[in-house]
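J.: The betaine aldehyde binding site annotation in Swiss-Prot covers 163-172, GLU262, 294-297, CYS455. For the published mutagenesis ASN164 to Ala, Swiss-Prot gives the following note: Slightly reduced affinity for NAD, 6-fold enhanced affinity for both gamma-4-aminobutyraldehyde (GAB-ald) and betaine aldehyde (Bet-ald), but 2-fold decrease in catalytic efficiency. Quoted from Swiss-Prot for the published mutagenesis TRP172 to Ala: Slightly reduced affinity for NAD, enhanced affinity for both betaine aldehyde (Bet-ald) (10-fold) and gamma-4-aminobutyraldehyde (GAB-ald) (2-fold). Recorded in Swiss-Prot as a mutagenesis result, TRP172 to Phe carries the remark: Slightly reduced affinity for NAD, but 6-fold enhanced affinity for both gamma-4-aminobutyraldehyde (GAB-ald) and betaine aldehyde (Bet-ald) and 2-fold increase in catalytic efficiency towards GAB-ald. According to Swiss-Prot, the NAD(+) binding site annotation covers GLY240, SER241, THR242, GLU243, THR244, GLY245, on the basis of similarity to another entry. The 4-aminobutanal binding site annotation in Swiss-Prot covers GLU262, LEU263, CYS296, TRP461. As annotated by Swiss-Prot, active site applies to GLU262 (among others), with the evidence given as similarity to another entry.
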Amino acid sequence: MAAPSAIPRRGLFIGGGWREPSLGRRLPVVNPATEATIGDIPAATAEDVELAVSAARDAFGRDGGRHWSRAPGAVRAKYLKAIAAKIKDKKSYLALLETLDSGKPLDEAAGDMEDVAACFEYYADLAEALDGKQRAPISLPMENFESYVLKEPIGVVGLITPWNYPLLMATWKVAPALAAGCTAVLKPSELASLTCLELGGICAEIGLPPGVLNIITGLGTEAGAPLASHPHVDKIAFTGSTETGKRIMITASQMVKPVSLELGGKSPLIVFDDVDIDKAVEWAMFGCFANAGQVCSATSRLLLHEKIAKRFLDRLVAWAKSIKISDPLEEGCRLGSVVSEGQYQKIMKFISTARCEGATILYGGARPQHLKRGFFIEPTIITNVSTSMQIWREEVFGPVICVKEFRTEREAVELANDTHYGLAGAVISNDLERCERISKAIQSGIVWINCSQPCFVQAPWGGNKRSGFGRELGQWGLDNYLSVKQVTKYCSDEPYGWYRPPSKL
């Protein structure tokens, strides 16, 4: 598909329509594969956040919630299914925008759009099922009382999302929030906002009630921070860096506001000596080089049994050399650019520091020689790593994998858990009992056995330790946006009898 001659010029999507940012400022959109400026996005500030939150608040309570927050789940499901259908219709165009905006291979972006549509469809089904789960009875020990549970939308939610999977990560929050009956203000990363703005256009096309979903773009300090601190936002859901997540927690704590956080990771991949090496190498590659390694759950710490380490690394280098690194619009591209010049410089500094600290750059670590422009980095394999090195301890968020050897299962688990993070982990072995033991021992919210990075909308996603808390996807993702209310009634015709009635005069 040919690149469009111009990126659509969008405003902020507030109250069901487009409006220019209050200060009239816009931010350039740079194609990271070419370094060319291809358009711009509106730069929202606190005044725009106020308008968006007000629109969401109005939509939540309009006509007592009859049109959205208190409407039957089947009503909300109709809109979610309509959004999914539009995503499918526009799949090729949206994938192209995503590639131009973020630098990811077009094939990957197209797969992301399929996942976006599937996520909206899944939560449409859960919205419909929610009606049948209301008034769930609670068994009580006293016959003169009856009790049941209502699940109600938590209110207006602020959704702050990252740039690595721009529309998909937004959908992981938008779809369950809307299914629950919440109204929302979505603030995507300023580094990749184009497809999220197109979601606003889709909402307008399908007639989503005004204010149910509002989309503002801009800098984190100017748009994200006012959203996180707004007193009329009932919950914040954030995916991004651990440092930003800490600031959001501090802000929310001042108002006792619930938050869910999906933050950084430094996930391990443990490979034992009983594996098919080429199969395991491909999973190691996919676990750290897909999406140019810009994945929060990337298995960027590779732990190899000492008996196979040399053979494994020889094959890993051979496979890494075979990756097609190119303009992400080219057919067969498997490694595009990273998202921005800032991210490029950050990754290159990690590699430089690893070298200075005594690690070995076994392969990669530089710009591909055939690509003179764009923010491209070769797949990078780093060995002779100690556990005190920055490359072992900190999230790189790029196509960089560091390697250590182990001798025993116990040592492998200790190395795997030697991190402040706890998002994911993986183990590859033909001994399934060993895999089960390790899946219990790894301190993370997700464990993969004989694979790395599969993600299904039906299964919970989230981490432990400094990787955050709360779970997205599946029923757990819907529960993020629901408040549980207990309703108990007294059913006897007799007085309760706790107090003695006053004497009759």
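Backbone N, Cα and C define each Cβ position, glycine as well.
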J.: In sequence order, which residues at least six apart in the same chain have a CB under 8 Å from the CB of TRP172 (mutagenesis position)?
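T.: Correct list: CYS119, THR239, TRP461, GLU472, LEU473, GLY477.
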J.: Fill in the CA-CA distance, THR244 (NAD(+) binding site) to THR171 (betaine aldehyde binding site), as an integer in Å.
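T.: Per the Cα atoms, THR244 (NAD(+) binding site) and THR171 (betaine aldehyde binding site) stand 20 Å apart.
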J.: Please find, for GLU262, LEU263, CYS296, TRP461 as listed binding 4-aminobutanal, the greatest distance between any two Cα atoms, in Å.
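T.: If we measure all Cα pairs in GLU262, LEU263, CYS296, TRP461, the largest is 12 Å.
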J.: With every protein chain in view, what's the tally of Cβ atoms within 10 Å of the Cβ of GLU243 (NAD(+) binding site), excluding that atom itself?
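T.: A count of 9.
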J.: By CA distance, which of the recorded positions (ASN164, LEU167, GLU262, LEU263, VAL295) lies nearest to SER241 (NAD(+) binding site)?
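T.: When the Cα distances are compared, LEU263 comes out closest.
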J.: For LEU167 (betaine aldehyde binding site) and GLY240 (NAD(+) binding site), determine the Cα separation and express it in whole Å.
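T.: The separation of the Cα atoms works out to 14 Å.
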J.: Sequence gap of 6 or more, Cβ distance under 8 Å: name the residues on the same chain that satisfy this around CYS296 (4-aminobutanal binding site), in order along the sequence.
T.: PRO162, ASN164, THR239, GLU262, LEU263, GLY264, GLY265, GLU395, PHE397, LEU423, SER467
J.: Quick one: pull the CA-CA distance for THR171 (betaine aldehyde binding site) versus THR242 (NAD(+) binding site), whole Å only.
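T.: Distance between the two Cα atoms comes out at 21 Å.
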J.: Should THR242 (NAD(+) binding site) be counted as helix, strand, or coil on the basis of DSSP?
T.: helix
J.: Between GLU243 (NAD(+) binding site) and MET169 (betaine aldehyde binding site), how many Å separate their Cα atoms?
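T.: Counting only the Cα atoms, the answer is 19 Å.
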